[in-house]
Structures are given as structure tokens and as C-alpha cells.
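J.: If you scroll down you'll find the structure; I have some questions about it.
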Amino acid sequence: MTHHDCAHCSSDACATEMLNLAEANSIETAWHRYEKQQPQCGFGSAGLCCRICLKGPCRIDPFGEGPKYGVCGADRDTIVARHLVRMIAAGTAAHSEHGRHIALAMQHISQGELHDYSIRDEAKLYAIAKTLGVATEGRGLLAIVGDLAAITLGDFQNQDYDKPCAWLAASLTPRRVKRLGDLGLLPHNIDASVAQTMSRTHVGCDADPTNLILGGLRVAMADLDGSMLATELSDALFGTPQPVVSAANLGVMKRGAVNIAVNGHNPMLSDIICDVAADLRDEAIAAGAAEGINIIGICCTGHEVMMRHGVPLATNYLSQELPILTGALEAMVVDVQCIMPSLPRIAECFHTQIITTDKHNKISGATHVPFDEHKAVETAKTIIRMAIAAFGRRDPNRVAIPAFKQKSIVGFSAEAVVAALAKVNADDPLKPLVDNVVNGNIQGIVLFVGCNTTKVQQDSAYVDLAKSLAKRNVLVLATGCAAGAFAKAGLMTSEATTQYAGEGLKGVLSAIGTAAGLGGPLPLVMHMGSCVDNSRAVALATALANKLGVDLSDLPLVASAPECMSEKALAIGSWAVTIGLPTHVGSVPPVIGSQIVTKLVTETAKDLVGGYFIVDTDPKSAGDKLYAAIQERRAGLGL
């Protein structure tokens, strides 16, 4: 293996330590593989390589000196547009499949099945029923669950093009629903939206880049619908998150425990594993693990159990291979999405078991344990016992757990934020937030979303941008691997607020934190959950917009994805634009091969839907542009 300089791979000290260990042991990681891919294809990076039919692949010369059309006659604008919207559709399919899984579980529960699950948050269930117009008076709980499941599954089944998805219609501001409805951007059916996107991008179909991009925005709104229903139903099923103190980074692993990582996105299994682990503690101790069982999280599954159970977060997407390198990981249990196929190859060098659980997501070299919700506890016990058995194969001489970890205050659901505000004003909880936006103590709000990528130093842009905006009194929210970056860097603490927040923001967070009984300020970055939980920020923003009597596109609210990587992130960014948010991406999407498409998403979209993309790889200038967008919105509100 070629020597690799690990110093600039990640801003996370734990990651650097483990990468040096990988280097010393000739173990290949994502950073090594990225280096071997250089130089990456310029045609693909610009979106100018088309592989849609077997006459290709066709490449368009970005400089205009070579081919201008594919064999079928598609020009650069069509090629770029249809590949972009296909990526958005794939992201939508991933998030909505997650949501479908939860909705089907709710349906089974309403029918008296799935005895290992129950409705843990009845108050949230009744709140959802009110939102969706389901009668509750004098009705049994399971009947209400059944109606909610039916309405939700209807968003995957409805064939009436004039009837928008129920969750979107009920959850957005009336002005946004009307605006998007008039533009034809409200999907009627999640599955149909994905299917239609694939159909219209088949060879010989839609060749109008503007029409294609509008179709992309429509399917992105289906992604928001799928995320909304996944988040809300998960809260009813597993509990709505409330603030909890946890910890983050590889130092959360324990030498004297059976360490089990849950990695992926769906809480159906990981939540049960957290419940069952306590029951098998004595078995772990009997096997020699004096500290019992230690569950740790990776990626969005990690955030699901972190905010509901206080489970510590080991790391985010790009460094998911590194917990194996500690020599102290007994098992990594994975379900769906963002799971590296390299994991079993690295695990072969250690005692770690990589356990896949979803029949649609298997990995060569991993051990597959099929997960059946009807036997959830039994499956969880099987997996945990596999990890306990692996503990006996651990080589103590190879254990190298980094000492570094950070305290993290997490679990700020929309309900938790409102509850904290209610400590200041019980009669009108949103008033303190509105008042402080109006008086300028809070200039605006930024939502950090998205992934990690090897194209930049891991986590660095997140941290730099958040500090820059917080200093200018911008309230910072985060989900997914963005939240993981902040947790690992210690920005989800009261101490970070004291150190980095501007005076206005610091005063607000201190007042609310003290009133809420935290004994100090709210954390600098507020953890809202996993990637589907971006819908929590939308719920909070919608409540704020409705209170002010404005649309979402009027609010001083922006989004940022400094390390945008996955197709899901493109879907998230696209619906953020569609609901009216200026949205920054720090990885250049494959659109620069088309001036028309680039202008559509960065300029024309602003006139059409209110939101637009800001593409900037430099955190400093990106922060300036986001802050300028916030100031433009404030001016529009007369602030």
C-alpha cells in the first residue's frame, strides 16, 4: 500500500490517530482508496458523461471543441439535468423506503401484531392524529394507529394527481402549499414520483432541462414527505427525543466491555438492541467483559439511539471503518444506507463481526442475520450473543482506543425546543424566539445537514462555518453526519456557547438554558437527530412562519451541506430549495457542465420557489454568503 499522509484527512484527532495506525498496519481505508482514484473523471464531475442507454457511454466536450451531442442527440443540458434528477430520485427512494418500513410497522401494530413494539409516546400519536385530521374522541389507541398508518401508506399509493401527499399538505404553511401546488411541485404519491422520474429520464423521453429540473424538485418534495412521516411515526413508536447528555468520538468505546456498534438508518432494530442489551449484561460479564455491554452509534442510526437512549456516538460516515481499528469492537450491526462495503475486509484483520440484517442490503464477507420485526427481541439477542462470543476472540495486545471524547447535549426535537421556550413564556412559547429574531439577538437560523466526503478535510468546514455564523448571532441546528461532526468537536455543549456564540445569541441561549434547568446555556449547536429528522427543523420553521403570518421563504433561515456526498443529500438540498431556503453545498454537484442547469438551480429557482443553491467550497466565503442571505430575508421582513 502506498504511503498516505494522514495529517490532513480529518480535523478529528481520533480519526488521525486511527489513520496512522492503519498506515502502520497497511490497512486500506476510504482515504487510501480516494487517493488511488485520482485523478477522477472530469466528464463525470461536470455531469457530462451519459450512461443511460447502451449506445453510450457518451461524453460531451466541456470546452466545446469535441462532441456536442450524445448519439441520441441529447445535448449537455439534457444530459446534466436528467442525471441530476435521477440522483435526487434515488435519494428520495432511500428516505421514503425508511418511512414505509415504519408505516408498515405501525399498520402491523394496529392489527395486534409486532408484540415486541408498543406506542411509547401517546401524546405524540394524538398530536399526529390532530395534524392529519384523524378523530380520536372515544376511540381506542390501536384504531387511531390504524388510521394513521392507512393515511401514511396512502402517500405511497394515491393515484389522484390532484390530491397532494397528506403529510406535506398538512405540515407546510398554507402559502407554501398553494405556491408549490400552483407550480405542480406537490407530489401526489412518493412511489409514483420516483417511478415517473425514472420513466421521464429513459432514453428518448424528456429532453427539456427546465422541465427535468422541475421534475427533480417535485420528487425532492416526495423525499420531504417520506422524511416527515418517518420522523413523526418513529417518535410515536420509540418516543419523542428530549435533551439528554451523552458523549461522542472513539473514546466512548470501553476496553472492559463488549462493544457493539449500530450503523445505518432504521431504528426498528437498533432501538430493540438498546433495550435487550441490559438483559444480557450478566452474560457479557460471565464472558469476561467486566463492564458489560457498551452500545455505540455510527451514522444516523447512531443519532436515533443517541437522542432516545443517550447512547454515545462513535463517529460519522467517513470514519466508520475506524472503530474496527481500535481492536475493541466486537460487532458492527448494520441495516441500510451509507454503509461501506469495505467493512468486512477490514474486520478480517481483527475479531470484529460485521452483521447485516436487511434482506435488500447484504455485503459480501459479512454475516447475515435476517431481521424480522415479529421476532425483534429474539433477533437482537442472537446478535448480541454473537458479539459476546467475539469478545472471547479479542486480542488485548491490539486494543488501541483513543482517549478523546466530548460531552454532547443532544435530543432537541421540535417539541423539546418548544418546551424549553415554554420555560420562558408558558402562554406563548414561540414568542421568546420571535422577539429575539426581531430585536436582532438572533439574526437568523442555519440548519446544517448532510454527509462527509474525502474531497475535503473531514468535519473541518462544518466546524469553521458553525463558529463563524454563531459568532454573528445565528442560531445553529444540525442533523445527521453534520451533527456527528459537531458532537465530536465539542460544539454541542454549554461551554461551546460561552466560547463561540455572539453576545446576542449567547444571552438568549443562556436565558433559555437556565430557565429549562440545564444550569447553563443551551448548546452552541442544537442536535435535531438523523437525516430524516431534517423534517423537525421544517416543523419548527413552519410554526414560526405561521405565527408571523409569512411563508417559509420569508424567514431568515438557511441550510448548509458543506460535505454533501450522497444522493439523499441532493434530495434534501433540493427540497430545502423548494420550500424556500437559500441552501449551501460545499461539494460541487455534477451540474457545471451545463450553464442552463447551473443557472436554474442557483438563480432561477429563487424567483420560482424562493430558495436557491449556493455552491461554494470555501467555508469563509460560504459563511459570508449565508449571512448575506439571512440579512436579505431580515430586510424583507423589515428587520
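The backbone N, Cα and C atoms fix where each Cβ goes, glycine too.
When I checked Swiss-Prot for this same protein, it listed these features:
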- Cys41, Cys49: [4Fe-4S] cluster 1 binding site (BINDING)
- Cys50, Cys53, Cys58, Cys72: [4Fe-4S] cluster 2 binding site (BINDING)
- His265, Cys300, Cys338, Cys451, Cys481, Cys531: [Ni-4Fe-4S] cluster binding site (BINDING)
- His265 to Val: Great decrease in activity; diminishes incorporation of nickel. Displays hydroxylamine reductase activity (MUTAGEN)
- Cys531 to Ala: Displays hydrogenase activity (MUTAGEN)
J.: Using other CB atoms within 10 angstroms as the count, which residue among the binding-site residues Cys49, Cys53 scores least?
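T.: Across Cys49, Cys53, these binding-site residues, the one with fewest Cβ atoms within 10 Å is Cys53.
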J.: Quick one: which residues besides His265, Cys300, Cys338, Cys451, Cys481, Cys531 have a Cβ within 8 Å of the [Ni-4Fe-4S] cluster site's Cβ centroid, in sequence order?
T.: Cys299, Asn316, Tyr317, Gln337, Gly480, Ser530, Ser566, Lys568
J.: Determine, to the nearest whole angstrom, how far the Cα atom of Cys53 ([4Fe-4S] cluster 2 binding site) is from the Cα atom of His265 (mutagenesis position).
T.: 32
J.: What same-chain residues, at least 6 away in sequence, bring their CB to under 8 Å of the CB of Cys451 ([Ni-4Fe-4S] cluster binding site)?
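T.: Correct list: Tyr317, Leu318, Cys338, Gly480, Cys481, Ala561, Glu563, Cys564, Met565, Ser566, Ala569.
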J.: Around the [4Fe-4S] cluster 2 site (Cys50, Cys53, Cys58, Cys72), what further same-chain residues have their C-beta within 8 angstroms of the site's C-beta centre?
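T.: Filtered neighbour residues, in order: Arg51, Ile52, Lys55, Gly56, Pro57, Gly70, Val71, Ala74, Ile79, Val203.
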J.: What does DSSP say about Cys50 ([4Fe-4S] cluster 2 binding site): helix, strand or coil?
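T.: Strand, per DSSP.
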J.: Could you tell me which three-state DSSP class Cys58 ([4Fe-4S] cluster 2 binding site) falls into?
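T.: DSSP assigns Cys58 ([4Fe-4S] cluster 2 binding site) to strand.
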J.: Within a 10 Å radius around the Cβ, which one of these recorded positions has the most neighbouring Cβ atoms: Cys41, Cys58, Cys72, Cys338, Cys531?
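T.: Per the Cβ count, the most surrounded site is Cys531.
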J.: Do you know offhand how many angstrom separate Cys72 ([4Fe-4S] cluster 2 binding site) and Cys300 ([Ni-4Fe-4S] cluster binding site) by C-alpha?
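T.: Distance between the two Cα atoms comes out at 41 Å.
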J.: Cβ distance under 8 Å to Cys50 ([4Fe-4S] cluster 2 binding site), same chain, sequence separation 6 or more: which residues?
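T.: In sequence order, Gly56, Pro57, Cys58, Arg59, Ile60, Gly70, Ala74, Ile79, His83 meet the Cβ cut-off.
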J.: Measure from the Cα of His265 (mutagenesis position) to the Cα of every one of the recorded positions Cys41, Cys49, Cys531, then give the nearest.
T.: Cys531
J.: Highest Cβ count within 10 Å among the binding-site residues Cys300, Cys481: which residue is it?
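T.: Top count of Cβ atoms within 10 Å goes to Cys481.
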J.: Including all protein chains displayed, how many Cβ atoms other than that of His265 (mutagenesis position) lie within 10 Å of its Cβ?
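T.: Excluding its own Cβ, His265 (mutagenesis position) sees 28 Cβ atoms within 10 Å.
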J.: Rounded to the nearest Å, what's the C-alpha distance separating Cys300 ([Ni-4Fe-4S] cluster binding site) and Cys531 (mutagenesis position)? Just drop the number here, would you?
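T.: Counting only the Cα atoms, the answer is 7 Å.
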J.: If I take the alpha carbons of Cys49 ([4Fe-4S] cluster 1 binding site) and Cys531 (mutagenesis position), what is the distance between them in whole Å?
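T.: Here the two Cα atoms are 29 Å apart.
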J.: Provide the three-state secondary structure of Cys338 ([Ni-4Fe-4S] cluster binding site) computed with DSSP.
T.: coil
